[in-house]
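S.K.: After the structure tokens below, expect a handful of questions from me.
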Amino acid sequence: MMKLKSNQTRTYDGDGYKKRAACLCFRSESEEEVLLVSSSRHPDRWIVPGGGMEPEEEPSVAAVREVCEEAGVKGTLGRLVGIFENQERKHRTYVYVLIVTEVLEDWEDSVNIGRKREWFKIEDAIKVLQYHKPVQASYFETLRQGYSANNGTPVVATTYSVSAQSSMSGIR
């Protein structure tokens, strides 16, 4: 199923969820700093770069394309962290790790909509995401659990469902 957006065709899975892809863009393989971008809707808020998949596009290809458009970075695509479901917004997002190897001075969203980017330590990224993007904050928790659950070998997560109400209850 597809729906036309101003600049792209949206694709949906069999359950009617929008198919999305995103990357946790790390400065190095140590995965200590991650790149976030300003939201197009709320420029004072930070988000994980990602977006809708195009028809017939593989999730990994969409993830790399989206981070180049939104964050102006290229790199080495790594493991799939998981497939995250946002029940409130009806999205399913494939989230990958990307180790940044090239940072573009000017990129599509910086030129077109003035999007900004900034490096964050993981704990700080979680803090800035947890209130307005709890599903995105959960990407980092899953990343951590993947390492600890298998002695440093990442465990590929299946679908995670986070509703705004359940995720906010754990925040103090």
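Residue numbers in this text run from 1 along the chain shown.
Glycine too: its Cβ is placed from the backbone N, Cα and C atoms.
Nope, none of those substitutions made it into this model, it's the original residues.
Annotated Mg(2+) 1 binding site per Swiss-Prot: Gly50, Glu70, in sequence order. Positions annotated as Mg(2+) 3 binding site by Swiss-Prot: Glu66. Annotation comment: Swiss-Prot describes Glu66 as Mg(2+) 2 binding site, evidence class experimental evidence. Here Swiss-Prot flags 17-142 as domain 'Nudix hydrolase', drawing on sequence analysis. Among the sequence features in Swiss-Prot, the mutagenesis site Gly50 to Ala or Val is noted as follows: Loss of diphosphoinositol polyphosphate phosphohydrolase activity. Here the residue is the original one, but Swiss-Prot notes a mutagenesis experiment at this spot, Gly51 to Ala: Loss of diphosphoinositol polyphosphate phosphohydrolase activity. Annotation of the published mutagenesis Gly52 to Ala or Val in Swiss-Prot: Loss of diphosphoinositol polyphosphate phosphohydrolase activity; the original residue is retained in the structure shown. Listed in Swiss-Prot as a mutagenesis experiment, Glu70 to Ala is described as follows: Loss of endopolyphosphatase activity. For Gly78 to Ala, Swiss-Prot lists a mutagenesis experiment annotated as follows: No effect on diphosphoinositol polyphosphate phosphohydrolase activity. Per Swiss-Prot, mutagenesis Phe84 to Tyr is noted as: Induces a strong decrease in Ap6A and [PP]-InsP4 hydrolysis, while it only weakly affects PP-InsP5 hydrolysis. Recorded in Swiss-Prot as a mutagenesis result, His91 to Leu carries the remark: Induces a strong decrease in Ap6A and [PP]-InsP4 hydrolysis, while it only weakly affects PP-InsP5 hydrolysis.
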S.K.: Under the DSSP assignment, what numbers of helix, strand and coil residues are found in the domain 'Nudix hydrolase' (17-142)?
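M.R.: Summed by class, the stretch gives 36 helix, 52 strand, 38 coil.
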S.K.: About how far apart, in whole Å, are the alpha carbons (Cα) of Glu70 (mutagenesis position) and His91 (mutagenesis position)?
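M.R.: Given the Cα positions, Glu70 (mutagenesis position) is 18 Å from His91 (mutagenesis position).
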S.K.: Filter the recorded positions Glu66, Gly78, Phe84 down to those whose C-alpha lies within 10 angstroms of the C-alpha of Gly52 (mutagenesis position); answer none if the list is empty.
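M.R.: The recorded positions close to Gly52 (mutagenesis position) (Cα within 10 Å), listed in sequence order, are Glu66.
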S.K.: Go through Gly50, Gly51, Gly52, Gly78, our mutagenesis positions, and report the one whose Cβ sees the most other Cβ atoms within 10 Å.
M.R.: Gly50
S.K.: Tell me the Cβ neighbour count for Glu66 (Mg(2+) 3 binding site), meaning other Cβ atoms within 10 Å of its Cβ, over all protein chains shown.
M.R.: 21
